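Database features, via Swiss-Prot:
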type	residues	note
DOMAIN	45-231	domain 'FAD-binding PCMH-type'
MUTAGEN	ARG24 to Lys	In lkb; decreased activity
VARIANT	SER360 to Trp	In strain: cv. Torsdag
VARIANT	SER411 to Val	In strain: cv. Torsdag
VARIANT	ILE417 to Val	In strain: cv. Torsdag
Amino acid sequence: MSDLEAPLRPKRKKIWVDYFVKFRWILVIFVVLPISFTLYFLTYLGDVRSEWKSFKTRQKEHDENVQKVVNRLKKRNPSKDGLVCTARKPWVAVGMRNVDYKRARHFEVDLSPFRNILDIDKERMIARVEPLVNMGQITRVTVPMNLALAVVAELDDLTVGGLINGYGIEGSSHKYGLFSDTVVAFEIILADGSLVKATKDNEYSDLFYAIPWSQGTLGLLVAAEVKLIPIKEYMKLTYKPVVGNLKDIAQAYSDSFAPRDGDQDNDEKVPDFVETMIYSPTRAVCMTGRYASKEEAKKKGNKINNVGWWYKTWFYQHAETALKKGLFVEYIPTREYYHRHTRCLYWEGKLILPFGDQFSFRFLFGWLMPPKVSLLKATQGEAIRNYYHEMHVIQDMLVPLYKVGDALEWSDREMEIYPIWLCPHKLFKLPIKTMIYPEAGFELQRRQGDTQNAQMFTDVGVYYAPGPVLRGEVFDGAEAVRKMESWMIENHCFQPQYAVSELNEKNFWRMFDAGLYEHCRRKYGAVGTFMSVYYKCKKGRKTEKEVREAEQAHLDTAYPEVDQPPD
């Protein structure tokens, strides 16, 4: 939307928080970045130390830590100790929610020791990992073996547990689905302290399908077995500029990975990686990647771009150059490609450090980047948090592929946020209805990208300050999110709950399906022990009444029954 087309809004009167946010870069440079670098280095040393340990030692430590969690759960007094949650501080999580449920009465269980890669099974092509293993840690181990998780979320600090209990996506999700779709087994400690292993075809198959998106409210995840795939040393990346309106961009994006003849499972026609970045209502760059060998990448005439070096142009800005120079192809080392958005936090780094993209800063201080999201959250008080909720948007909309154009037009009209990130993912038709699910009958009228067993969706990632805020105008962030959520419910979309949500409980369960989740809450004793997923996601501090009602929930509550997965 151009400035002439933008709706007239009154100017917003500046308050003291505006000036603090404007000059927050001082705190970031002199405090947050040095501490972040130190923490990254210490974490790296801990990871290396763990890798040196034998499988037997790591498994022994894992078993001991599991027993500690079991013992801790058994010490809980339901009448006075509160509902169970992890002992992680509210600011540690990468998500944008305030984790307000930890500001009320609760019973903490420490899962911090669960950060080891337990085994890489090359024969079964499975990685067995603990929940606090992060993406940077796992790729450092697997990529030298020419292996990788089927879905590697871009940011280094994202953990396996968060990607399973919450939400995780990457440019390969148009082939493999969301991160949780690549998990073959969950190891869960239930409310009674029992340790169970849930797979899609054992006695805990209902729990297996209910865990994703449950936010840790069915049990405590202590390990997971995740699919590995073979990879090559480089990613051959093609940058294709697109100029047109938002519907044109949406169609070009769809065409970049979804054959119009419906042959979606043909690897010859479908690239290994896909993403599109939209820089304005009329300009975008579609990127497609295919794994390539070292020999191919180093052939005469091919360009290799080591995007991981600290002084390199931030990736989203590098991709934007395609709009000036036209289509081009280059080869990026695979691990550097996986984490291409880490150093600049997509484009959020530009707001945190307005001059951070300048060559002089990148060359002198780029090695300190990125600031840890947890430290950014730890150094902001209540007023700053509320300011960001009102004046800044970090939201993902999971939208059916054929509705992406509509979603882009809605976002442009209501928020005016650019760049926008597009990343496709399969939403599988499972043997049992889960919290998120494809549209009924999609397989009978398959649209572009759909297959017989999966509907193609897209993550429309909206991360930045809205246009009205950048122009100094009045903007109601909470109301904008409420409108977004209403549009999503009407259009069979889903909102990842790492973000700030304005949904009330009724609308939350209009967006998500409660059947299997509530069935497993009752069956496995989570009610009255673990918080409900809405309780955890609800915005705002919990009142004493809300805490008491959640604690006193009992197992004879009327939950909807669901069909069990077929044997």
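One-based numbering along the chain as shown.
Glycine is no exception: its Cβ is also placed from the backbone N, Cα and C atoms.
Shown here: features listed in Swiss-Prot, placed on the structure.
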| residue | record | Cβ neighbours (10 Å) |
| --- | --- | --- |
| ARG24 | mutagenesis position | 18 |
| SER360 | variant position | 10 |
| SER411 | variant position | 26 |
| ILE417 | variant position | 23 |
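With respect to their backbone Cα atoms, ARG24 (mutagenesis position) and ILE417 (variant position) stand 22 Å from each other. When the alpha carbons of SER360 (variant position) and ILE417 (variant position) are compared, the span between them is 28 angstrom. Rounded to a whole value, the Cα-Cα separation of SER411 (variant position) and ILE417 (variant position) is 7 Å. When averaged over the domain 'FAD-binding PCMH-type' (45-231), pLDDT in the model lands at 92.
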